[in-house]
Amino acid sequence: MEQLWLEHDLSEEWIPQPQEQGSDNSSEPPTTSNVNNTQSTGRGSSGTSTEHGTFKKGRNDAPDVPQWKQVNAKNPVARDIFARLDLENMFEESSKQSPPSKSPTKNPSKKSSNNSSRRSSSSVGKLSNVSNMQSSPSKDPFVSQDYEKESISSSQFSKKYSEGSLKSQQSNTRSNSVHEKQNTDHASNASSSSSVVSSPSLKPNNTSPLKLFQGASDPFTREHLNQLTQDVKSNSFENGEKQFSLPEPRRPQKPMRTTERKASLNTKDLYQEVEEVMARLRGRMPNSGRESTIFLPRKLSGLREEEEQDEISVEVSQEDSSNAFPSLSDQLHLKSLQSMKRVTSIFNDNDDSFPSASSSPQRQAYMTDKMPLREIDVGSSQSSSKTARLNSSPKSTLKTSSVKTRRSHSAQSSRKVSDYPNMVVITPADLPEGIDTTQGSMEFDRIHNRWRRKGHDSDLGFDFETDEDASLSHPERTILFKAASTRHQANNDPNNLEKQQPHSFPLRKQNVAQSEFPKHSLRDNSENAPQILSSFHDLSLQNESFDEMFNGRYENGSPIPFISSGSGLKSKADKDAEYSFSVSRQSIIQILSDVEPYEPFWKRIIQLDISRRHLDSLIGLSELCPSIEELTLEGNEIAYLTGCPVTIRDLNAVENRLSSLTSFSNLLNLQYLDISYNQLEDLTGLSSLIHLRELKVDSNHLWSLDGIQHLDGLLKLSACNNRIKELSFTNSNLHRLEELLLGNNEIEEIEEISSLQNLMVLQLDNNKLTNLKASQPMIHLRILRISNNAIHQLEVDQFPHLRTLYMDLNRFNRPPDIRRLKRLVNFSFRTQDPEASNFVIQPSLDIRNLYLSNNTFVTLDCKHMFLGVRYLELANVQLKEVPKYIATSMPNLRVLDLSHNYISDIESLKPLQMIHRLYLVGNRIKKMRNLCDILANLKQLNVLDLRMNPLNFNIYPVIDDSIYELSAASKYQQSINQKGHHRKEDPQKQWQEKELAFSSTLSEAWRTRRKMYAEAILLACPHLEWLDGSDVSQSSRAAFTKSSN
C-alpha cells in the first residue's frame, strides 16, 4: 500500500535546492515543512517527461513518487535500522543504468551554491541531508569502469537542463499558490542562480537520495561527513560557466573502517559511569573517570551568573561538536596530561594553603614526606582526580572560556561537577545567602560542610592545643584548623583523623613515631562529643580494627578535632564493662541452650531453674526470656539483679552474693522472695516491693527488720540465723502477717508482739528471751515455739487457741497449766531446770503427742482416759518399770519410747495391741524367753530397738549420743545444742558403718550367737521391718517364716 509523505519526513530526507538570482522566491527564506525539488529524468519506455521533485501533502496522483519505509515519522530513532541503506541502493542501481551515447564532460559547479547551503543548514545547529546526489566519473574503486565510458554528453545534458529549468519555475509558481491556500507546502529557494540537475542514475522506482543523518542512529562518523562535504565542494561547478555536466560521483578515498567505528563508539567506560551514578545515589562524590563534555551546575546567586553559564554551555557544545567522538588513543593521552597537571597543581597550591604560622620550610617538608605515595600516581587518572578534588580550594565566579574551564583543573572550583545535564550536584556553596540555614540551636557551616552550634565561628583559625599542653606536643605537629583552603594539607597528615571527604575516606595505617597530643580541646564538652562521634561511623582501617586503634594508639591522646581522650572516646573501663556484659550474655545464652535447646521457646518460658551454674550476672535474661515468672538462682555468685525480667513473681536467690547495695526496685511484681545465705545487713532495699507476700532472709547479717515493716501485704517472714537483738512492732504495719520465724538470733525482748493480730505461727527458738508477754490475747496464734531460751514463766491464757507448744530447754520452776489449752495437740517439755522440784503434768483431753524426756522428776497425771494420745516419750526419766497408766489410759498409743531408764520387765505392755514402734534402748532386759512371749502379742509391731541391753550387749557396738538421739523415739527434730541449720550426717548411715567395722572383729562364736538372736526376734514378730538400727530384708523374713511353719 502506498504511503503518504509527511512534512517531518520530507524535511529530514530532502534539502532545499539552490535557485537562480533572478527568481521570484530568492528572497524567501528556506523552510523545512515542504520541499520542492526539480528532477529531470526520462522514462526508457515512452521518452516523455513528467514533473518530478514537486511533492504536495495529500496528493495521490503522482504514481512515480518514491515510497519510503517508515515506522514512526515523528520518531526517527524508531526507524528500521536493518533496512537497506540508500547509499547502497544508489550505487547498486547506478552501475546497472544504461548510459547515454555521448561521452561525459566534466563541468565543475560553483562553490557558492554549496557553501551557501552548508552555511544555511549549520546556522541552526544541524546539517541538512544532501539531496540529488550527482553522479560523475570518478576514480572511486566502488564505481565500475563501464559507467565511466557511457556518460551523458554535454549537449544532451544541456537540453535536458533547459527543460528542467522551465519546469522548476512552473513548479515554484504552483507551490506558492498552494502555500497561500493550505499553508502546508513551501518552495525551497537557494542563493545560487543555477539549479542542480538530477543524475540519470536516479529513476522513479529508485529509493530516495542518501539520508546522511538518521537522528541518533547515524552510521557515519563526523570524519566521513567532512570528507564527503569536501568531495562535494571539489566537484561543484566553476564560476562563469553556464553549461556544466553532471559531477562525478565521489566516495571517500578510504573505505569505512570497522575497527575505527568500534573504537570511537566503545571507548566509553560504561562500568565506571554506572559506578558514578550508583555512588551519587548513595550520597557519595566519586572522582570522574570520563574526560568528556562537562556540564557545569548553575548557581542560584543571580541572573548574571545564569547568563554566563548559558554562554559557557553553548560554547562547550559548539566546540565539542567538532570532535564528539575522540579516538581511544586521544582519550588516553588526554587523561595522562590531565593527571600530570593535577599533581602539579597540588604542589603549587600547597604553598598558599596553610597560614603563615604553619607554612615554615620544616612544615612543608614534613607534609611532603608524609603524603601517601598512592596520591602521586601519575598513571592513574582516578587517584589523580581524587587528589585534585580533595586539595582544590574555592575560587571566584567562573568567567573564563569553556575550554579553560573544562581542561584546566587547577583553576576549577572545588565543587563536583556532573557528567550528565540532568544530574547536577548542588553543593552548600550554591545556596544563596538569603536561605535560612539555621535549625534551632544549630546552624550549617558552609565552609566545613557540617552542622555546628550557634556562636562557634569556624571561619576563624584556632588551635586545638591549650597553653598548658603546648609544651607537651611537637611544634611542627600542631594541628590548625583555618578554613576550607587548609583541608587538603591537614588530610595529608597520617595522624589526622579529620574527614577528607564529605562522607567517607580511607584511613591508612602509617608507621609514624608516636607523639603526645593535647588531652583537652577547646570544645571539649559533653554536648558535642556524641554528635562528633557519630560522624566517624564509616572509618575504614586496614589490618587493624577501630577499637584496637583507639585503645592502643589513641589511648593517651586524641588527634581528632573537638574530641579528647577523656570525654568523647570510650575509656578502657567502659570497654572492659562492655566486654563483661558480652560474656555474661553469652553465659546466659549457653545456659538457656542447655535448659531449652529450641530458641523460639525461650520467650515462652515461665519457670526457669539455673541453680549452681557459676553465674555472676543476669544481663540479657530479660531480653531472651521476657515471660519468666518463677526463677531459681540458688548457688551462684550473683551480686546484682540487673537483667532480671520484670515479670518475675517468685525469685529464689539462695547462696549468692547479694548485699544491701543490691536494688530490687525493678522487680515490683515480686510476691515470693528467698534471699537466704547472702550478705544483707538491712532490708531497706526491699521497701519498694509492695506486692511481696513471702520473704525469707535467713542466714544473713541483719540487725533489724527496718525497711519492711510498712509492707502491709506481707504474710510470711523468716529471718532466722541473723544478728537481731531488739525487736519492736509498735509502729509496724504488718497487720496481715501470719507467720514470723525469728529463730537463732540474739533477741532479748520483743515489744508489742500482740500488734500482730493475724499471727498464726511464732518461732523464737535459740534466743535470749526471759519473758514473753502480750498486751492482749493473740487469738489467732496456733503454733508457739520458745525452746532453748531463759524463760521462767509463761502465761498460756494469752494464747488460748494454741495447738502446738514447744518449751524445751528453758528454766521453768513449774510447768505451765496446759489444761486450759483445750485445743492443744502437741506439747513438748523436755530438759528443764534440774533444780526444779517434782513436775506433775495434767494434759488436756485432746492431747496427742507428749514429749517429756530428760526430766529428773516428772509425773504424768492420768486420772482420765486419754484416748487421743498417739505418741508418748518418757526417755531418761528414771523409770524402773513401765507405768501401768500407759496400758489403761492410752489404749490407742502408736509410738512408745522408754529408752535410758531402769526397766527390766515389759509385762505390762501386752495390752497395747495397736503399738507400731517400741524403743527400749539402754535398759536392763536380760531374759530372751519372756521378751519373745510379750512381743508375740504385739501383732502390729514394725520397729523394735533393743540395743544396749544385757541381752545383746556383746553383739552390737556402743551407741553414741547423737546416734541415739536421732534413731530412738526420743529424737529431737531440731538440734538444740547448735545454732543454725547445719545438717548432721545421717545417723542411720553412721550406725551402719560402725556396725560393719564391729562385725569384722567378731569371732565365729559371736557371729553365730548374733544370728540366733535375730532369728528368734523374727520368729516372734513376723511383720517386723526394722530391728536394732538395720532394715530387715524380705528374704530373711521369708526364710524365718518358712522355718517357723
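Here the Cβ of each residue, glycine as well, is placed from N, Cα and C on the backbone.
Under mutagenesis, Swiss-Prot gives Ser98 to Ala with this note: No phosphorylation by cdk1.
The note that Swiss-Prot attaches to the published mutagenesis Ser103 to Ala is: No phosphorylation by cdk1.
Mutagenesis annotation in Swiss-Prot: Ser136 to Ala, described as No phosphorylation by cdk1; the structure shown retains the original residue.
What Swiss-Prot notes for the published mutagenesis of Asn767 to Met is this: In cdc11-136; normal interaction with sid4; normal localization at the SPB. Its Cβ placed at the centre, Asn767 (mutagenesis position) has 25 other Cβ atoms within 10 Å. In three-state terms derived from DSSP, Asn767 (mutagenesis position) belongs to neither a helical nor a strand segment and is classed as coil.
As a published mutagenesis entry, Arg947 to Ala appears in Swiss-Prot alongside the note: In cdc11-123; no interaction with sid4; does not localize at the SPB. When Cβ atoms from all protein chains are considered, those within 10 Å of Arg947 (mutagenesis position) total 25, not counting its own. In the three-state DSSP classification, Arg947 (mutagenesis position) falls within coil.
Positions annotated as domain 'LRRCT' by Swiss-Prot: 1005-1043.
Listed in Swiss-Prot is the mutagenesis experiment Thr1041 to Ile, annotated as follows: In cdc11-123; no interaction with sid4; does not localize at the SPB.
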I'm checking region-level scores; what's the whole-number mean pLDDT for the domain 'LRRCT' (1005-1043)?
82
Could you measure between Arg947 (mutagenesis position) and Asn767 (mutagenesis position) for me? Cα positions, answer in whole angstrom.
36
